[in-house]
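Here is what Swiss-Prot records for this protein:
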type	residues	note
BINDING	PHE39, HIS76, TRP77, MET78, GLY80	ATP binding site
MUTAGEN	PHE47 to Ala	Loss of ability to complement for the deletion of this protein
MUTAGEN	ASP166 to Ala	Loss of ATPase activity. Loss of ability to complement for the deletion of this protein
ACT_SITE	ASP166	active site, proton acceptor
MUTAGEN	ASP184 to Ala	Loss of ability to complement for the deletion of this protein
MUTAGEN	PHE240 to Ala	No effect on activity
Amino acid sequence: MNIDMNWLGQLLGSDWEIFPAGGATGDAYYAKHNGQQLFLKRNSSPFLAVLSAEGIVPKLVWTKRMENGDVITAQHWMTGRELKPKDMSGRPVAELLRKIHTSKALLDMLKRLGKEPLNPGALLSQLKQAVFAVQQSSPLIQEGIKYLEEHLHEVHFGEKVVCHCDVNHNNWLLSEDNQLYLIDWDGAMIADPAMDLGPLLYHYVEKPAWESWLSMYGIELTESLRLRMAWYVLSETITFIAWHKAKGNDKEFHDAMEELHILMKRIVD
């Protein structure tokens with residue numbers, strides 16, 4: 001159900017201009033008035049308040065409950081830009097991700113919201129079901145699944161943290177005053193930090209630079225971490241393949257298959 005534009009107008013006042021923020025759900029809007037700009041969203045998680053307090057997302061201005069029970073949140077709309085792929089190898093990204101992964105406040109809130117730590121075995125079972133559902137039996141995918149099965153016992157890691165689970169460069173915003181934010185937290189999980197580190201390093205950082213990037217993040221590149229990162233980026237790639245196949249996104253499906261081909265060569269080399 002979309003946000004009621006008339007209700008928003010009454011909430012903010014007639015002086016505010018309100019327009020959709022994009023996306024198919026109708027759940028997000030921009031509003032502006034006298035140089036002030038807000039980003040409005042319906043039914044954001046209570047997690048947003050902690051992310052705002054920690055300085056990880058743009059500041060939460062207010063939260064209001066609508067007559068139908070929906071909750072609208074308003075955040076400062078930041079003027080700035082998305083990061084470019086080349087920006088992802090820099091220190092600011094490493095330091096912000098480290099801040100997220102070591103935040104007790106974020107972890108406590110996700111636990112209060114009922115999130116359970118991700119189990120790699122359960123993730124692999126879901127992945128195999130998704131592949132079976134789209135009848136995708138390509139030898140390359142089966143090779144990838146075999147790798148995940150063979151190394152499952154090696155990826156159990158005790159220290160679970162809050163993971164964003166979609167660290168694509170499009171989700172990192174750099175404001176005009178050089179403040180970095182990570183947005184779009186709908187898929188956040190309690191998991192092995194390698195779930196974020198793997199996709200980020202494999203997609204954005206040259207392999208010879210992994211050690212120096214992880215040094216900025218604050219840890220060493222161990223063989224255990226190397227394996228866990230490979231495991232999670234591989235599982236993510238196969239999940240994307242099954243998802244695009246199910247949606248009938250032919251171009252994205254073939255692109256993901258090519259990515260899997262390259263990834264398997266990198267992992268086994």
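Cβ coordinates are placed from backbone N, Cα and C, and glycine is handled just like the others.
Shown on the structure are the features that Swiss-Prot records.
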residue	record	contacts (Cβ under 8 Å, 6+ apart)
PHE39	ATP binding site	ALA21, ALA28, TYR29, TYR30, PRO58, ALA74, GLN75, HIS76, TRP77
PHE47	mutagenesis position	LEU106, MET109, LEU110, LEU113, TRP185, ALA188
MET78	ATP binding site	PRO58, LEU173, SER175, GLU176, GLN179, TYR181
GLY80	ATP binding site	LEU173, LEU174, SER175, GLU176
ASP166	mutagenesis position	ASP184, GLY187
PHE240	mutagenesis position	GLU252, ALA256
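Other C-beta atoms found within 10 angstroms of the C-beta of TRP77 (ATP binding site) number 17, with every protein chain shown included. The number of other CB atoms found within 10 A of the CB of ASP184 (mutagenesis position), across every protein chain shown, is 15. Taking the mean position of the Cβ atoms of PHE39, HIS76, TRP77, MET78, GLY80 as the ATP site, the remaining residues of that chain whose Cβ falls within 8 Å of it are GLN37, PRO58, GLN75, THR79, LEU173, SER175. There are 16 other Cβ atoms within 10 Å of the Cβ belonging to HIS76 (ATP binding site). Under the DSSP three-state reduction, TRP77 (ATP binding site) is assigned to coil, being neither helix nor strand.
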